[in-house]
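Q: Once you've had a glance at the structure underneath, I'll fire off some questions.
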Amino acid sequence: MTTNGADPLGRFSALTREWFTTAFAAPTPAQADAWSAISEGNNTLVIAPTGSGKTLAAFLWAIDRLADPAREPSQGTQVLYVSPLKALAVDVERNLRTPLTGITRVAERHGLPAPSITVGVRSGDTPPNQRRAMIANPPDVLITTPESLFLMLTSAARETLTSVRTVIVDEVHAVAATKRGAHLALSLERLDQLLDTPAQRIGLSATVRPPEEVARFLSGQAPTTIVCPPAAKTFDLSVQVPVPDMANLDNNSIWPDVEERIVDLVEAHNSSIVFANSRRLAERLTSRLNEIHAERSGIELPAGPNPEVGGGAPAHLMGSGQANGAPPLLARAHHGSVSKEQRAQVEDDLKSGRLRAVVATSSLELGIDMGAVDLVIQVEAPPSVASGLQRVGRAGHQVGEISQGVLFPKHRTDLIGCAVTVQRMQTGDIETLRVPANPLDVLAQHTVAVAALEPVDADAWFDAVRRSAPFATLPRSAFEATLDLLSGKYPSTEFAELRPRLVYDRDTGTLTARPGAQRLAVTSGGAIPDRGMFTVYLASETEKPSRVGELDEEMVYESRPGDVISLGATSWRITEITHDRVLVIPAPGQPARLPFWRGDSVGRPAELGAAVGAFTGELASLDRKAFDKRCQKMGFAGYATDNLHQLLREQREATGVVPSDTTFVVERFRDELGDWRVILHSPYGLRVHGPLALAVGRRLRERYGIDEKPTASDDGIIVRLPDSGDTPPGADLFVFDADEIEPIVTAEVGGSALFASRFRECAARALLLPRRHPGKRSPLWHQRQRAAQLLDIARKYPDFPIVLEAVRECLQDVYDVPALIELMHKIAQRRLRIVEVETATPSPFAASLLFGYVGAFMYEGDSPLAERRAAALALDTVLLSELLGRVELRELLDPAVVASTSAQLQHLTPERAARDAEGVADLLRLLGPLTEADIAQRCTADNIGAWLDGLHAAKRALPVTYAGQTWWAAVEDIGLLRDGIGVPVPVGVPAAFTESASDPLGDLIGRYARTRGPFTTEQTAARFGLGVRVASDVLSRMAVDGRLIRGEFAADLSGEQWCDAQVLKILRRRSLAALRAQVEPVSTDAYARFLPSWQHVGSTNTTGIDGLATVIEQLAGVPIPASAVESLVFPQRVRDYQPAMLDELLASGEVMWSGAGQIGNGDGWVAFHLADTAPLTLTHGAEIEFTDTHRVILETLGHGGAYFFRQLTDGTVEGTAGQELKQALWELIWAGWVTGDTFAPVRAVLSGPRRSGAPAHRQRQRPPRLSRYSVAHAQTRGTDPTVSGRWSALPAAEPDSTVRAHFQAELLLGRHGVLTKGAVGAEGVPGGFATLYKVLSTFEDAGRCQRGYFVESLGGAQFAVASTVDRLRSYLDNVDPERPEYHAVVLAATDPANPYGAALGWPTDSEAHRPGRKAGALVALVDGRLVWFLERGGRSLLSFGADADAQRAAAGALTDLVSAGRIPSLLVERINGVAVLDPDVDAERAVVQDALLGAGLSRTPRGLRLR
């Protein structure tokens, strides 16, 4: 090796130099500087942006050393590469092949010995046999993860690491500031203890600040060379808004426009990554992008699965390239819930060009090579500047390429976050990174691990621990306290249940493991916390609780019984919280908290918050020209600049000042219930606002006696205060002495939800909550329960190490208390001012803070109409307009409420009518002048004239003329009428009533507005004889004063309307009450009315062959008795049904039928299928006792095509009689193996064996031998209708259970409308409701359906499409308003339109035999209620206690079927188990008999008969 300081490659061997110069033009600056430091043996931190060759910079020197022919053979690993991501580890292993293969080829070209360098990967995905192989034959280069390194160091595998010379830590910035990083730091120190000489450490990092902190993390106390060449990375960033006004949207949502624009961008580029900040948003975006792309391309989206998602989702939502036959699609999803295999497939598809786009969360943020990505799209501001750089850096990943990124804000205030992120990305001004200090739980875990294999000297271990950066300042007292914890020296006997893991001999200072310590460390080790969900169940006193959904652990800790939460489309009130579940009851229409899933997100850092505030303050001070120029520099495109300018202008108009880094705003306003909302507007982020909210909560309790939990977010704090009549607090609520704030927060955090969840994680990390079964995760509920029990004890001992650690984690890692203290200092020093304002409605920034309450509107249409309207009315409409665009109240207000309220205000209701002269006087005083006709409408008597004469004589009411009419006016109004509209004062009016008012016309119009519902300018002008312009000016002035509201309120009025502010509140409150009644679950009777109609029963619109095809599509795959198909099921749905229609569909190949089991000798179960989707609705053929005849028939049909029965005799069994062959064929038909191209054979079987020659079930003789040649003589005699037509093999059922489950979920949603556990059970779906629940939950995430409590008594896990729920609720009243009489329908008991015995249980009040969904049985429903159940032929009838009118309606419907020939005859022999002829007739049976006799049945010796 030659050394040349001027040449970066001069230190490498000739082989390596030749390969590099052949493959690359020149080293990058990062590579050149790194090789200089690494070749000197220095610990080195290489900081460079994505695409600068960092990985090769770290590896090439080590590879060159390994390729040296003179090196001594080693029995262990020499290069250890540690990656925070398993996927990144695999990616690096793949990329290492290039230099290894290249150097080998160069050696071979020169005739030199080829270097033999082995590479291995060990992670959680590595099979045990490969792990054992690596222990036996360690690779030269081992690629692993922090967790796998820990396991190797705590097992015999550590011996393979004793020869390590180089450790490379990739993406070091991703772990340095976390406990996972602290865990890795101790692992590296433990590794050094195994080595003769500490290994050289090389860290690879994206841009970080400060570099010295990451270098300290990497090497601890050892010196480190920092390689950080000037960043040559160029970013092309833009912020785009696709609409001109984000506050006035055509679709009430910005998402449709954003989605269309994203598709434009993706289609204009070769390869794109779309980043979203949540998994649910990623799923929905993927769905919509594919749908839009398909619509543009004219592609029909098929149903298929998304196998990479747990439970899956339709292929057209997020399938890749060719997914189960689906056409090429635009995007697939990539996030933590996607399986590792499918994530790899998505990555490979994008790299290879088979996929145009991936929609991802942070799962693609780190350095995985995604190939030639040329565009990154970020939806809403990224979580941090560093995250933004990482994400956009995915585009133009190669050296020297430009990274192009487009950001789409989700609402107006998100524009500010996007702008500041872009600004700081351009300057590289990222957030400060801080290494955690002294995490005692990590220390405890490693202490058990290090002592597990051999005794350890405590002093030596303490020194090793302190060499790592996270523990550099660890006090000996904390170390000893941790050893006490692990060795069983507890502060109280209450901790006796904690099992000591070590023996600590304080005399010798030796730590020795107790039995099981090593197993505990390897089965429960690691720093990544187990975080999970609480299951939510519907509480029931009588039934087993049914599942509703899931909630985030921290949200549960923040909730209490009585709180109302939102899950799916329904609000639920919490009744109980246990260790593993949350019990709820429906709270229809109540304002609810939306669930959150925080995970590891801790909010905006304080320094980024200061930048946001400074930016906002700066922009607010600029004139428009300077403003535009400033925005242009930040890449604002489209309508982004106008929207941001409008937002800041409106905020300044609302509060007088825009919140900034030096100005906080405390805004107060009343909500819809009259309570106060007090909002602190501050940009400093959740890490500052979270601890401040704790202190504010304490102040509310101590000073005001209010137990209210303020809500903190990145942009401020929201406090809700009940109206007590006093002035609500202002800035004083949020200002604390700088010296007292930390003790207050420290005291309060111990009782917070955050502390409870972090304590559990710390206790588990410290091995205090070991897994009961090695290799398996403990159920989280069990871990929570044990953690809660431990916390109950530990709270009493503040010095308990895990209590200290949980508090430290909350105060240092999650919260930023120092930044909060600094803010309090600034306030005290007047460097930060607080402005108090009181507003009538929320300011734009306040609207954004309250955004969580209306988040559901962002995907409008996801929820049923009543839920959307109720939620909207529960909010301030100005808030809705600010966030979502103009929302007209006419879309929300109930027209019936508007009409009834207007009638009340106008005294047009009976209870408000005038009953005497005094009542008339009150009318005139309250409503103003009225004509005599007006008064007559408002009186209960006819002697109005006498009453008016009396009032006139007493000079209490006077006739006046204006607007072309004569009016009666109260004498008190004469002055107003004179001064307001020029009415002359009648003679004799006392002077006291003619005094002038300050605003006479305003008073007149104000009263007019207060006494009616919405009205127009024209109506006002006509009422008072004014010009329209004059009326408009007065109304506008009153609106400015807040007395009137301008908008569109009533559907029967056109154009601009007005409404008194207080009247509008009444209308909203009453409409909300009405809507909440609608939001309540419908009764089971309503569902039973809905389902037949949903399935077209009784429809007059379903006709002809197309109508029949529609019906079959809905009923696809469901078994129905053949006897009911053409007598009841099809004719009741298709108005003009004829058997020829079905035969035509079968003959054309559009539809096919299959058998699903024989019923006796003359009936069987059949199902119908659309040919295109038949494999998804067919079941696998049933197992029968196959004979040679069966096999030959199947073999013949298996060749393809269709065969007449006569043709089937060829190749069958020699000597087989026609009857025997027919018998075998029908057995295959009923078993679901064979089908025909006509339904005629089934009809023939139904008509009976004597006429059709259909096979009877009998014992078969042993079949004769199989013949290999044609046996043409085996023929049937004549033409047998039971085997007419052509026969073919049914296509194979789709073997993939996931594919079937997804299609089945879609199919059952379409069949049942509201899908419940009972409905799925009745269908006999493989895997039952549990299987479909996973699929339906994924549909919900993708916006394909809603989960809610739509039908009472059917459990909380009900799924439906929003529009279906709207239709269901139209059956709330006694259904059909055009058919007020009883509506009866008789169905086959097996008909899918019969909800009883499926979604609904059978009534239990019958003392006779139990009803069931049996072939031949009938049910009679009257307005959805089950009235009768009749066994086949009607011989036994069960009645369920309906009134006489309902019984008569049922009897009429039943006899109509007999008359129409749908059922052949009717003979009722028993009613409720008692013979009809029994003379002892009770009241109920008498009602039934009367109904039947009245419908035309006659008494016979056997019973009641109708022919």
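Residue 1 is the first one shown; counting continues down the chain.
Note: Cβ is positioned from N, Cα and C throughout, glycine not excepted.
The feature ATP binding site is assigned by Swiss-Prot to F24, Q31, K54, T55, D170, E171, I377, R394, H397, with a curator's inference given as support. The annotation domain 'Helicase ATP-binding' is assigned in Swiss-Prot to 35-226. Under the heading of mutagenesis, Swiss-Prot lists R122 to A and annotates it as follows: Decreased RNA:DNA unwinding, wild-type ATPase and strand displacement on a biotinylated substrate. The feature ssDNA binding site is assigned by Swiss-Prot to R122, R131, T145, S148, M152, S253, W255, R279, K410, 518-519, I528, W597, D600, R777. Record note (Swiss-Prot) on the mutagenesis of T145 to A: Nearly complete loss of RNA:DNA unwinding, decreased ATPase and strand displacement on a biotinylated substrate. Quoted from Swiss-Prot, the note attached to the mutagenesis of S148 to A states: Decreased RNA:DNA unwinding, wild-type ATPase and strand displacement on a biotinylated substrate. Taken from Swiss-Prot, the feature domain 'Helicase C-terminal' covers 257-451, and the record attributes it to sequence analysis. Listed in Swiss-Prot is the mutagenesis experiment R279 to A, annotated as follows: Nearly complete loss of RNA:DNA unwinding, increased ATPase, greatly decreased strand displacement on a biotinylated substrate. Per Swiss-Prot, mutagenesis I528 to A is noted as: Nearly complete loss of RNA:DNA unwinding, wild-type ATPase and strand displacement on a biotinylated substrate. Under its mutagenesis entries, Swiss-Prot includes E550 to A with the note: Decreased RNA:DNA unwinding, wild-type ATPase. For W597 to A, Swiss-Prot lists a mutagenesis experiment annotated as follows: Loss of RNA:DNA unwinding, wild-type ATPase, no strand displacement on a biotinylated substrate. Does not complement the MMC or cisplatin sensitivity of a deletion. Does not complement the trioxsalen sensitivity of a deletion. For the published mutagenesis R777 to A, Swiss-Prot gives the following note: Decreased RNA:DNA unwinding, wild-type ATPase and strand displacement on a biotinylated substrate. R1286 to A appears in Swiss-Prot as a published mutagenesis result, with the remark: Decreased oligomerization, does not complement MMC or cisplatin sensitivity of a deletion, still unwinds RNA:DNA hybrid but decreased unwinding of DNA:DNA hybrid; when associated with 1199-A--A-1206. Does not complement the trioxsalen sensitivity of a deletion; when associated with 1199-A--A-1206.
Mind running through what each feature is packed against?
A: In this view, D170 (ATP binding site) is surrounded by 25 other Cβ atoms within 10 Å of its Cβ, with every protein chain counted.
The Cβ neighbour count for R122 (mutagenesis position), using a 10 Å radius and every protein chain shown, is 23. R122 (mutagenesis position) falls within a strand when secondary structure is assigned with DSSP.
Following the DSSP three-state reduction, the secondary structure of M152 (ssDNA binding site) is helix.
DSSP classifies T145 (mutagenesis position) as coil under the three-state reduction. Around T145 (mutagenesis position), taking its Cβ as the centre, 24 other Cβ atoms fall within 10 Å, counting all chains.
Sequence-distant neighbours of S148 (mutagenesis position) (same chain, six or more apart, CB under 8 Å from its CB) are R122, S123, G124, T126, listed in sequence order.
Note on I528 (mutagenesis position): other Cβ atoms within 10 Å of its Cβ, all shown chains, come to 14. The secondary structure of I528 (mutagenesis position), as reduced to three states from DSSP, is coil rather than helix or strand.
If you draw a 10 Å sphere around the CB of R1286 (mutagenesis position), it holds 16 other CB atoms from the protein chains shown.
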Q: Whole-number Å distance between the CA of R279 (mutagenesis position) and the CA of I377 (ATP binding site)?
A: 16
Q: Of W255, R519, R1286, which is closest to I377 (ATP binding site) if I measure between C-alpha atoms? They're all recorded positions.
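A: Closest by Cα: W255.
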Q: If you count CB neighbours within 10 Å, which one among the recorded positions K54, R279, K410 has the smallest count?
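A: Taking K54, R279, K410 as the recorded positions, the minimal 10 Å Cβ count falls on R279.
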Q: Between F24, W255, which of the binding-site residues has the fewest other CB atoms within 10 angstroms in the structure shown?
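A: Selected from the binding-site residues F24, W255 on minimum Cβ neighbours within 10 Å: F24.
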Q: Going by Cα-Cα distance, pick out whichever of the recorded positions K54, T145, D170, E550, R1286 is nearest to W255 (ssDNA binding site).
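A: That would be E550, the closest of K54, T145, D170, E550, R1286 to W255 (ssDNA binding site).
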Q: Can you give me the Cα-Cα distance between I528 (mutagenesis position) and M152 (ssDNA binding site) in Å, rounded to a whole number?
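A: The separation of the Cα atoms works out to 17 Å.
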Q: When you rank T145, E550, R1286 by Cα distance to M152 (ssDNA binding site), which of the mutagenesis positions ends up on top as the closest?
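A: Comparing Cα positions, the candidate nearest M152 (ssDNA binding site) turns out to be T145.
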Q: By CA distance, which of the recorded positions (R519, E550, R1286) lies nearest to K54 (ATP binding site)?
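A: In terms of Cα distance, K54 (ATP binding site) lies closest to R519.
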Q: By CA distance, which of the recorded positions (D170, E550, R1286) lies nearest to R519 (ssDNA binding site)?
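A: If we rank D170, E550, R1286 by Cα distance to R519 (ssDNA binding site), first place goes to D170.
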Q: Among T145, K410, E550, these being the recorded positions, pick the one whose CA is nearest to that of D170 (ATP binding site).
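A: Closest candidate to D170 (ATP binding site), judged by Cα separation, is T145.
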